[in-house]
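Copied over from Swiss-Prot, here are the features:
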MUTAGEN   Trp91 to Gly  Abolishes toxicity towards intact cells; when associated with G-98; G-100 and G-102
MUTAGEN   Trp98 to Gly  Abolishes toxicity towards intact cells; when associated with G-91; G-100 and G-102
MUTAGEN   Trp100 to Gly  Abolishes toxicity towards intact cells; when associated with G-91; G-98 and G-102
MUTAGEN   Tyr102 to Gly  Abolishes toxicity towards intact cells; when associated with G-91; G-98 and G-100
DOMAIN    123-212  domain 'Ricin B-type lectin'
Amino acid sequence: MKKFLPSLLLMGSVACSSNQRMNDYSQPESQSDLAPKSSTIQPQPQPLLSKTPSMSLNLLSSSGPNRQVLPSEPSNFMTLMGQNGALLTVWALAKRNWLWAYPNIYSQDFGNIRNWKMEPGKHREYFRFVNQSLGTCVEAYGNGLIHDICSLDKLAQEFELLPTDSGAVVIKSVSQGRCVTYNPVSTTFYSTVTLSVCDGATEPSRDQTWYLAPPVLEATAVN
């Protein structure tokens with residue numbers, strides 16, 4: 001178990017962009033990935049979208065309760081990376097779809113939907129995460145996370161970052177009082193992201209520690 005530190009002042013990261021389309025990696029099941037109305041249902045996977053049109057990059061939101069997506073410097077962005085190297089990412093592009101964690105090697109064609117901007121929430125001690133490509137925000141929903149239109153009036157989009165003595169953070173939902181959890185040892189190439197009791201767990205079946213890491217980018221070989 002990780003030991004939480006008493007306070008947190010975390011801001012800033014480096015970033016870049018990539019302009020690729022999502023690839024056709026398949027997942028088990030074929031049911032809808034749209035978040036159900038019931039708050040007790042777990043996220044369910046489906047095959048990845050293919051032939052997705054290219055999206056505008058280097059996006060973030062500006063001021064106001066329903067923030068508009070505006071161009072921004074890529075240095076404003078970061079990734080949220082688990083200890084197994086999996087990155088928190090949008091998977092289905094439509095709003096109110098579940099978020100997942102994918103290793104970089106299996107999500108290279110996802111492009112900038114794996115990058116996030118951390119910015120203050122309505123309550124200054126909390127933060128929210130804005131997707132670089134879509135301008136949507138991470139939102140606590142049921143037993144997992146979805147992405148939806150950003151609104152400062154949505155408490156479900158505010159999160160508290162709890163530092164640990166390992167340099168990682170635990171991400172706590174303000175609205176639910178539960179923490180973002182993933183399965184670090186998985187038989188698939190993705191990890192399910194859920195909300196569970198905050199205990200700083202680091203186990204093969206569940207982990208709550210995340211790193212605020214540099215954004216992913218398309219690398220170019222230098223001859």
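Heads up, the Cβ atoms here are built off N, Cα and C, so glycines get one too.
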Next on the checklist: As a test of reading the model: what is the averaged pLDDT for the domain 'Ricin B-type lectin' (123-212)?
Outcome noted: 94
Checklist entry - What is the Cβ neighbour count of Trp100 (mutagenesis position) at a 10 Å cut-off, with all protein chains included? => result 25
Item to check | Under 8 Å by Cβ from Tyr102 (mutagenesis position), counting only residues of that chain that are 6 or more apart | outcome: Ala86, Leu87, Thr89, Trp91, Phe110, Arg114, Phe189, Tyr190, Ser191
Next on the checklist: Under DSSP, is Trp91 (mutagenesis position) part of a helix or a strand, or is it coil?
Outcome noted: coil
Checklist outcome for this item: Row Trp91 (mutagenesis position), column other C-beta within 10 angstroms, all chains, value 24
Checklist outcome for this item: Cβ contacts within 10 Å for Trp98 (mutagenesis position), all chains included, total 25
